[in-house]
Structures are given as structure tokens and as C-alpha cells.
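**Student:** What Swiss-Prot records for 33-141 is domain 'CoV 3a-like viroporin TM'. Residues annotated as domain 'CoV 3a-like viroporin CD' in Swiss-Prot: 145-237. Here the residue is the original one, but Swiss-Prot notes a mutagenesis experiment at this spot, Ser27 to Gly: Complete loss of O-glycosylation; when associated with A-28; A-32 and A-34. The annotation that Swiss-Prot gives for the mutagenesis experiment Thr28 to Ala reads: Complete loss of O-glycosylation; when associated with A-27; A-32 and A-34. In Swiss-Prot, a published mutagenesis experiment is listed as Thr34 to Ala, annotated Complete loss of O-glycosylation; when associated with A-27; A-28 and A-32. Recorded in Swiss-Prot as a mutagenesis result, Cys121 to Ala carries the remark: No effect on polymerization. Here Swiss-Prot notes a mutagenesis experiment, Cys133 to Ala, with the remark: Almost complete loss of polymerization ability. Swiss-Prot lists Gly11 to Arg among its natural variants, and the accompanying note reads: In strain: Isolate Tor2, Isolate BJ02 and Isolate BJ03. Among the natural variants in Swiss-Prot, Ile20 to Thr has the note: In strain: Isolate Shanghai LY. The residue drawn here is the original one. One natural variant named in Swiss-Prot is Leu129 to Phe, and its note says In strain: Isolate TWK. Where Swiss-Prot documents Lys136 to Gln as a natural variant, the accompanying text is: In strain: Isolate BJ01. A natural variant is reported in Swiss-Prot for this position, Glu171 to Ala, and the note states: In strain: Isolate GD01. Among the natural variants in Swiss-Prot is Arg193 to Trp, noted as: In strain: Isolate GD01. For Asp222 to Asn, Swiss-Prot lists a natural variant annotated as follows: In strain: Isolate Shanghai QXC1.
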Amino acid sequence: MDLFMRFFTLGSITAQPVKIDNASPASTVHATATIPLQASLPFGWLVIGVAFLAVFQSATKIIALNKRWQLALYKGFQFICNLLLLFVTIYSHLLLVAAGMEAQFLYLYALIYFLQCINACRIIMRCWLCWKCKSKNPLLYDANYFVCWHTHNYDYCIPYNSVTDTIVVTEGDGISTPKLKEDYQIGGYSEDRHSGVKDYVVVHGYFTEVYYQLESTQITTDTGIENATFFIFNKLVKDPPNVQIHTIDGSSGVANPAMDPIYDEPTTTTSVPL
């Protein structure tokens, strides 16, 4: 117990000899004991500090975070708050164990530990999703699904809300305001353009992997909308190894999803026939 107390305590722990007063050989029922434990850090101030951190953490959710460094800073702060909460939980639990008052709070601590385990499992699952998507975006965004495709230059991973039958990827040419940069946009999320699209994209979730095939490309002459190109993907019902693709010259064939993209830099003259 002393080892754990010294490990999980800020400051120092003073272990004092047990002192029992008012005890007599005839009557030991009314004896009073002194807890042989004294922490140099005021526990109340630690709890108040973590409470303020939790309030500040909740307040930051109302602030618009658009840039990646802002999202990374917020997620890092959130992770530190969770670690502090776990520290306070273990610290207070060990103090109650040393005081012999653990039984009254056992169910409360069991609930807290259960919630902490869920949070830890969620972090592990997000890391696994990062590995599947080959990107750090699952750690930055809270979306449950991500639209991914991979080229020679870049691994794209854009947050997505749910599994749908159709996905529309909007390519901005960097001319329209207020966005003066080339990017790909899906449902309010965007990622800078580093290379072109592929003939298929994959929606990754915790236990989901759905393939979508490129069906058509709509340019300004098709839609009347300037400075944007739309790539329309439809959900595949076939097995992933047998993806039917449409090449630029109109021929069709069977390709493996691991193949290189047919084109890497779509232009305003690029059109994929249905």
C-alpha cells in the first residue's frame, strides 16, 4: 500500500505509527485510532483544480476550431484533463482505503473506473482507426466514419457522418471565396488538395469498411457552378477484390482496389462516362 501511495501522490507521504487511545484490556470497543497517513498535498485543492479544468474543457467546445493545430491543441488538453481525473480518482481511492472507508464509496468508484475504461477503449479504437486510414485525422475529429483514398503523394482521410448510398466529393479550385485554396470537401469537412482522386474510395469505421465506386464527374459545364468539380461515388455491393471501374476512354474492366489511380490530376476536361 505504501508503494502505491508514494507513486500516486504529489508531494510526500508521511507514514506515522498507529496510535490507539482510551483502550483498556476490559473494553476495546470504544478505542479510537489515528489514521497513520498524512499527505503533504491538500486533496481539496487538487479536486478544485481538476473541476476548473473540466469546466474550461467544456467551455472550449463552443469555440470554433478550424485549423489542425487548434484541434491538436484541444485534443491534447482533453487528454491531459482525462489523465488528471484518473489521477485524482486513484489518489482519493487509496486515501479512503488507508482510512478504512472504502466500502461506502465502492460502487461510486466502480462506476468511475468503468467510465474510465470505456474512455481508454475509445482512445485505443481511435488509434486503430488511424492505422486503418493511414492518417492522424481520427484522433483530431470526433466523426465515426472517414472517407479515405490513397495516392502516391498523399493519404486522404476526410470525416464523414454515416454510411450512405452516395458520396459527393467537391473539389475547390482555390478561386472561390472565402476559401482561396485547393481542397476536397465532404459534408462540411475539407482537406487540402495534394493530388487527384481515385476511381474508388473507402469509408472506414470502427467495424466498417465500405467501398464506393466513382460513377461520374460533373464540371462547370454540367452544373453551372463555377470553381468546383463534383465527384460522385456510389456504394458497391460487390466484393472489394472485384471492383468494376470505368476508365477515361470508356472501356471497363476488373481491377484490384490496391491498384494505382488511373489519373492523379483531374482537370476541367476530365469526365468519366457512366
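Each Cβ is built from the backbone N, Cα and C atoms, and glycine gets one as well.
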**Student:** Quick check on the domain 'CoV 3a-like viroporin CD' (145-237): DSSP residue counts for helix, strand, coil, in that order please.
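**Tutor:** The counts are 4 helix, 52 strand, 37 coil.
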**Student:** Let me check the 10 A CB neighbour count of Glu171 (variant position). How many other CB atoms are there?
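**Tutor:** Here the count is 20.
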**Student:** By CA distance, which of the recorded positions (Cys121, Leu129, Glu171, Arg193) lies nearest to Lys136 (variant position)?
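**Tutor:** Nearest candidate: Leu129.
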**Student:** What number of additional C-beta atoms lies within 10 angstroms of the C-beta atom of Leu129 (variant position)?
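**Tutor:** Leu129 (variant position) is surrounded by 21 other Cβ atoms within 10 Å.
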**Student:** Rounded to the nearest Å, what's the C-alpha distance separating Cys121 (mutagenesis position) and Leu129 (variant position)? Just drop the number here, would you?
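**Tutor:** Given the Cα positions, Cys121 (mutagenesis position) is 12 Å from Leu129 (variant position).
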**Student:** Please report the Cα separation of Cys133 (mutagenesis position) and Glu171 (variant position) in Å, rounded to an integer.
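**Tutor:** Distance between the two Cα atoms comes out at 20 Å.
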**Student:** To the nearest Å, how far is the Cα of Glu171 (variant position) from the Cα of Leu129 (variant position)?
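**Tutor:** Distance between the two Cα atoms comes out at 25 Å.
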**Student:** If you measure Leu129 (variant position) to Arg193 (variant position) at Cα, how many Å is it?
**Tutor:** 22
